[in-house]
Amino acid sequence: MLASASRERPGYTAGVAAPDLLDPKSAAQNSKPRLSFSAKPTVLASRVESDSAINVMKWKTVSTIFLVVVLYLIIGATVFKALEQPQEISQRTTIVIQKQNFIAQHACVNSTELDELIQQIVTAINAGIIPLGNNSNQVSHWDLGSSFFFAGTVITTIGFGNISPRTEGGKIFCIIYALLGIPLFGFLLAGVGDQLGTIFGKGIAKVEDTFIKWNVSQTKIRIISTIIFILFGCVLFVALPAVIFKHIEGWSALDAIYFVVITLTTIGFGDYVAGGSDIEYLDFYKPVVWFWILVGLAYFAAVLSMIGDWLRVISKKTKEEVGEFRAHAAEWTANVTAEFKETRRRLSVEIYDKFQRATSVKRKLSAELAGNHNQELTPCRRTLSVNHLTSEREVLPPLLKAESIYLNGLTPHCAAEDIAVIENMK
């Protein structure tokens with residue numbers, strides 16, 4: 001069966017192991033699909049499987065990431081609660097005591113009137129009006145410069161929240177304006193990010209050329225150039241603007257850095273907003289701040305894109321290593337299977353040949369003994385005849401040892417006397 005199976009397989013050659021699927025010479029003679037002709041083997045897969053493996057994240061991975069994010073949120077909530085809740089309780093207690101002291105000192109004002117005044121103040125603050133001083137100290141939040149800055153926060157999706165449309169017409173226009181402006185700003189941000197990436201890329205290339213002259217490894221060069229790129233961007237778009245805001249807005253260094261990071265990451269809490277106080281040249285100051293936001297966002301987008309490229313490269317290398325391992329495992333399995341099949345085929349052929357030889361010897365012995373049954377048989381020949389007749393339905397196992405043939409039922413002494421008979425019949 002094995003021999004027939006080997007003849008049915010096209011291109012099968014007895015005694016030859018499976019062709020090396022990674023060897024170009026042997027692969028050139030084999031028309032069947034192979035792993036690869038390159039030095040780095042890859043695993044064959046259909047286009048659908050490869051696309052799904054590349055573009056679709058597995059549910060197990062999604063679930064793991066989801067659990068990590070939830071755990072991260074729980075940790076953040078715990079830390080923020082521990083840091084901020086005592087301050088909130090202190091502020092609530094302080095305002096209650098101040099209200100009681102104010103009512104005690106001003107008997108003409110009752111608690112209801114005071115609450116109404118406080119509610120109006122809260123409403124004014126929510127509308128972007130700070131009820132301090134007189135009208136001469138008030139700054140409009142809807143002049144041309146402030147409106148330009150607000151429109152910029154809409155399309156950049158920062159949304160500080162210090163001011164917002166209060167009229168129905170303003171809300172409707174803001175919806176339409178955001179839906180059209182956000183994609184437009186996305187194209188602009190991508191273009192500016194590409195230009196910044198090109199500029200920084202040229203600078204990084206010069207730095208790498210300098211380090212190459214010093215015989216530094218490529219990995220160290222890449223790490224050093226990346227660190228220089230990030231540090232230069234942080235100085236240009238974070239540290240320097242923070243110093244400017246600290247000087248112009250009168251904030252502390254921590255508040256200035258806090259505003260810069262919260263703004264450029266498009267979080268935009270709105271607790272700190274540039275241009276919120278009475279500043280000279282305010283109409284020009286806010287548009288300049290918006291252009292800084294544009295370039296800073298482009299820089300952060302370039303950094304995030306670079307990090308994404310790193311992750312893709314790492315993922316690609318990991319997949320290549322796994323694919324190479326699988327290819328070698330498949331090659332090893334194929335070779336072992338081929339060798340096992342070849343060994344089994346050879347054993348089958350040898351056993352079959354020996355069986356045929358034993359059958360032929362048995363037939364010749366039967367014919368010889370049948371022709372000489374009237375002759376006088378020696379005790380050894382009589383033993384051979386009896387054993388042959390009783391074992392006619394069994395296979396006569398040939399035993400080859402020291403180039404001498406011993407038949408079942410013969411002692412070495414008898415075999416020595418009749419060995420010539422067997423040799424003549426072979």
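Cβ from N, Cα, C; glycine included.
All protein chains shown were included, and the count of other CB atoms within 10 Å of the CB of Thr157 (mutagenesis position) stands at 14. Feature annotation from Swiss-Prot assigns K(+) 1 binding site to Thr157, Ile158, Thr266, Ile267.
Annotated K(+) 4 binding site per Swiss-Prot: Thr157, Thr266, in sequence order.
The K(+) 2 binding site feature in Swiss-Prot is assigned to Ile158, Gly159, Ile267, Gly268; the stated evidence is similarity to another entry. Classification of Gly268 (K(+) 2 binding site) by DSSP places it in coil, neither helical nor stranded.
Swiss-Prot lists Gly159, Phe160, Gly268, Phe269 with the feature K(+) 3 binding site. For Gly159 (K(+) 2 binding site), the Cβ neighbour count at a 10 Å cut-off comes to 16, with all displayed protein chains included. DSSP assigns Gly159 (K(+) 2 binding site) to coil, not to a helix or a strand.
While the structure shown retains the original residue, Swiss-Prot records the mutagenesis experiment Ile155 to Cys with this note: No effect on voltage-dependent channel gating. Taking the Cβ of Ile155 (mutagenesis position) as centre and 10 Å as the limit, one finds 19 other Cβ atoms among all the protein chains shown.
Quoted from Swiss-Prot, the note attached to the mutagenesis of Thr156 to Cys states: No effect on voltage-dependent channel gating. Sequence-distant contacts of Thr156 (mutagenesis position), defined by Cβ-Cβ distance under 8 angstroms and a gap of at least six in the same chain, are Phe185, Thr266, Ile293, Leu294, Leu297.
As a published mutagenesis entry, Thr157 to Cys appears in Swiss-Prot alongside the note: Loss of voltage-dependent channel gating.
In the structure as shown, the Cβ atom of Ile158 (mutagenesis position) sits within 10 Å of 22 other Cβ atoms. A mutagenesis experiment is reported in Swiss-Prot for this position, Ile158 to Cys, and the note states: No effect on voltage-dependent channel gating.
Record note (Swiss-Prot) on the mutagenesis of Thr266 to Cys: Loss of voltage-dependent channel gating.
Counting Cβ atoms from all protein chains shown, Gly268 (K(+) 2 binding site) has 21 others lying within 10 Å of its own Cβ. Cβ neighbour count for Phe269 (K(+) 3 binding site): 15 (other Cβ atoms within 10 Å of its Cβ, all protein chains included). Phe269 (K(+) 3 binding site) and Ile155 (mutagenesis position) are 16 Å apart (CA-CA, integer value).
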